[in-house]
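Right, one structure below, let's go through it.
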Amino acid sequence: MSSFFYKEILRMTLRFFTVTDEYIAYLRKFESKVHYQYENNASTYVGVVLKKNDFNYFIPLSSYKKGNPEKDKAMKKRSRIVTRLFEIGNINNPLGYLLHHNMIPVPDSELIPLPLDLKKPKHKMMQKQLIYMKSISEKIENKSEVVYRKAAHEKDGYYLKFSCDFKLLEAKATLYSKKSTFQ
């Protein structure tokens, strides 16, 4: 199927993950656009996972900061590669961003499910993000597909400027998986 992933499965299974620090460090050796975990776990590297070309593609989240209107302004300008997240029914309550241009292929062994503890305020906000993402899952699918195609196949300058080298990272993910299998 040419679709980025199965729509109904996404709506039912969309959830948060993080990625092992070792794997992120490995990918960053080859691609500087790969986001990374902040030192001392100041902020957890969180995202959602979609399937593409038999890979788990991790799409990282970036948080919205009320005191940083410049970041939101920049994200609005990058609407071709970023999905802005809001509370359902309240576009005046921005919750963060999905960074499609920074998505990375990740082996199953390097994905860590991130359960939500609704006693934590941050996790309550993340639940709102998840609810919103499920409501726009088709938009997420389409944007992920377009970003991948424009960067990996069409070599569109705008997408190449901001996006990870998906084909390179797929090759490195495959090598990493094989390396892990033989250890």
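For all residues, glycine too, the Cβ spot is worked out from N, Cα and C.
Quoted from Swiss-Prot, the note on the mutagenesis of Y38 to A or C is: Loss of resistance of phage P0008, still has RNase activity. Looking at Swiss-Prot, you'll find the mutagenesis S62 to T noted as follows: Loss of resistance of phage P0008, still has RNase activity. For the mutagenesis of K65 to A, Swiss-Prot gives this note: Loss of resistance of phage P0008, still has RNase activity. The structure shown keeps the original residue. Swiss-Prot documents R80 to E as a published mutagenesis change and attaches the note Wild-type; retains resistance to phage P0008, still has RNase activity.
Neighbour counts of Cβ atoms within 10 Å were compared for the mutagenesis positions K65, R80, and the top value is held by R80. The number of other Cβ atoms within 10 Å of the Cβ belonging to S62 (mutagenesis position), over all protein chains shown, comes to 18. The two recorded residues R80 (mutagenesis position) and K65 (mutagenesis position) have their Cα atoms spaced 21 Å from each other.
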